[in-house]
Amino acid sequence: MDGDRGKRDSYWSTSPSGSTTKPASGWERSSKADTWLLILSFTQWALSIATVIICIIISARQGYSMKEYSMTVEALNMSSREVKESLTSLIRQEVIARAVNIQSSVQTGIPVLLNKNSRDVIQMIDKSCSRQELTQHCESTIAVHHADGIAPLEPHSFWRCPVGEPYLSSDPEISLLPGPSLLSGSTTISGCVRLPSLSIGEAIYAYSSNLITQGCADIGKSYQVLQLGYISLNSDMFPDLNPVVSHTYDINDNRKSCSVVATGTRGYQLCSMPTVDERTDYSSDGIEDLVLDVLDLKGRTKSHRYRNSEVDLDHPFSALYPSVGNGIATEGSLIFLGYGGLTTPLQGDTKCRTQGCQQVSQDTCNEALKITWLGGKQVVSVIIQVNDYLSERPKIRVTTIPITQNYLGAEGRLLKLGDRVYIYTRSSGWHSQLQIGVLDVSHPLTINWTPHEALSRPGNKECNWYNKCPKECISGVYTDAYPLSPDAANVATVTLYANTSRVNPTIMYSNTTNIINMLRIKDVQLEAAYTTTSCITHFGKGYCFHIIEINQKSLNTLQPMLFKTSIPKLCKAES
């Protein structure tokens, strides 16, 4: 052990160079500790100074960064506001555009698509029901009806206002409404399509016209075309006539002077089947055959023909014709207006006017009913009643309208609107002014005529537009009117606005004393003939269909054309 300690002491007392080192004293050790402490203090001070400098530098840099940060935040805020405004504007535009599209779809697109889908379903049902497979056969009727809200215009409901009184306005002027026309026409020239007759029922409408292949003579061989359809709304939200089925009757049957009625899901057509011309017919005893045609929505048709002996006539007639204008349906009966010549004249005093007329008496008016051109026969209007029209063989009864209630018998029509029956007759005699009133079909038959001073029709020189004094004449033209007010004082019509010529067809809305609003179809030289006007409402808004026989000179043909207008009814506020 001692040997090892000697070795260790020898090791620590000898330098690496081989010299011997002496042990350090206590003072020397204290001096070294102070030196190291000084060094540490200086280092700490230096570090503190460096730390302060670094903090100052960092603070300075942080101040600049905060300012830059504030500017950056402000720029970001401005950019955000701009983006927000841009997005808001874009969203607003998109919302408005989509709202307009939605509104357009709701108002127009959806109804059109619904109508199209309805027609597609109807066609599909029709095709499936027309098939016969083994013993199965579909007999159901196609569900066809007017668009929602559409109904024949009923004056009692239409001619009223929530506040104030209704009136016809002259401002703005009426205009033609756009839409298609699907009236039956001709495939040849130099012929005529004549005598349009339109009946608008609660569910469907019926339209009939006569197609003469060559010329326009009444006795010329002709097709009779009967259409059934419904009233829809087009993309402009205006009403249209849309035919569903059409039937063309044999040209060899030669139907003439047809009147129609639409009721339920069927159309009925009453026609004359003359074998001679009109003058020859009036000169002989007995009437030409009548025929009642029935057409349903599946295109099935049935016809009932009646000879003179099969018609229950209240008086002997030499000639009898349906009145061209539409008839009406009541419980168990169809009622048509007719006219014709009595074999033996009735006694009594007819409607007359003597005031302001020279050398005129009641006898003048009575004799004016006997038309020399028609063999001197007394021409009267009649009610043709088809009883039990749903039976296998309906019965026809004819009742003469008393001459005391009427002017010269002529073409015309009946309208059942609400609880009233309105009658129009063509002003064929000396009385040139519009003839429209309310008919009481009870016994005895009576007519309450509404005097109209503003509306008339062209006629021959002796019985022109302005004639008011009684004399024998047969003239005028069929231009019926539709009552807008319950008393038939306010009407819609198409008049040939001329003195003696069948020219210048003009749509007119009028009261008893003034033409309020009118629209000329083209110009005063345009030739035309018969006109018929029928009106409807769509959720209270009134529209009229006007069918006018227009002379197509370039094709040498006469053909009906369809026009539509909106009724210019307004409400006058109470003062």
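Backbone N, Cα and C atoms are what each Cβ position is placed from, and that goes for glycine too.
At each noted site, the model still has the original residue.
Secondary structure at ASN77 (mutagenesis position), as computed by DSSP, is helix. Residues near ASN77 (mutagenesis position) in space but far in sequence (CB under 8 A, at least 6 apart, same chain): none are found. Among the mutagenesis results in Swiss-Prot, ASN77 to Gly has the note: Loss of glycosylation. The residue drawn here is the original one.
Cβ environment of ASN448 (mutagenesis position): GLY437, VAL438, ASP440 lie under 8 Å away, each six or more residues apart in the same chain. Among the mutagenesis entries in Swiss-Prot is ASN448 to Gly, noted as: No effect.
Per Swiss-Prot, mutagenesis ASN499 to Gly is noted as: Loss of glycosylation; 88% loss of neuraminidase activity. Cβ neighbours of ASN499 (mutagenesis position) (same chain, under 8 Å, six or more residues apart in sequence): PRO458, ASN464, TRP465, TYR466. ASN499 (mutagenesis position) carries neither a helix nor a strand DSSP state and counts as coil.
Annotation of the published mutagenesis ASN511 to Gly in Swiss-Prot: Loss of glycosylation; 88% loss of neuraminidase activity; the original residue is retained in the structure shown. Around ASN511 (mutagenesis position), the C-beta neighbours below 8 angstroms that are at least 6 residues distant in the chain are LEU168, ALA454, ALA489, ASN490, VAL491.
Quoting Swiss-Prot on the natural variant PRO23 to Leu: In strain: wild-type, mutant F1-R, mutant ts-f1 and mutant F1-R / T-5 revertant.
Swiss-Prot documents ALA33 to Val as a naturally occurring variant and attaches the note In strain: wild-type, mutant F1-R, mutant ts-f1 and mutant F1-R / T-5 revertant.
A simple way to gauge crowding: the CB of ASP148 (variant position) has 10 other CB atoms within 10 angstroms, across all the protein chains here. For the natural variant ASP148 to Glu, the note given by Swiss-Prot reads: In strain: wild-type, mutant F1-R, mutant ts-f1 and mutant F1-R / T-5 revertant.
Where Swiss-Prot documents GLN405 to Glu as a natural variant, the accompanying text is: In strain: mutant F1-R, mutant ts-f1 and mutant F1-R / T-5 revertant. In the three-state DSSP classification, GLN405 (variant position) falls within a helix. For GLN405 (variant position), the number of other Cβ atoms no farther than 10 Å from its own Cβ, over all displayed protein chains, is 20.
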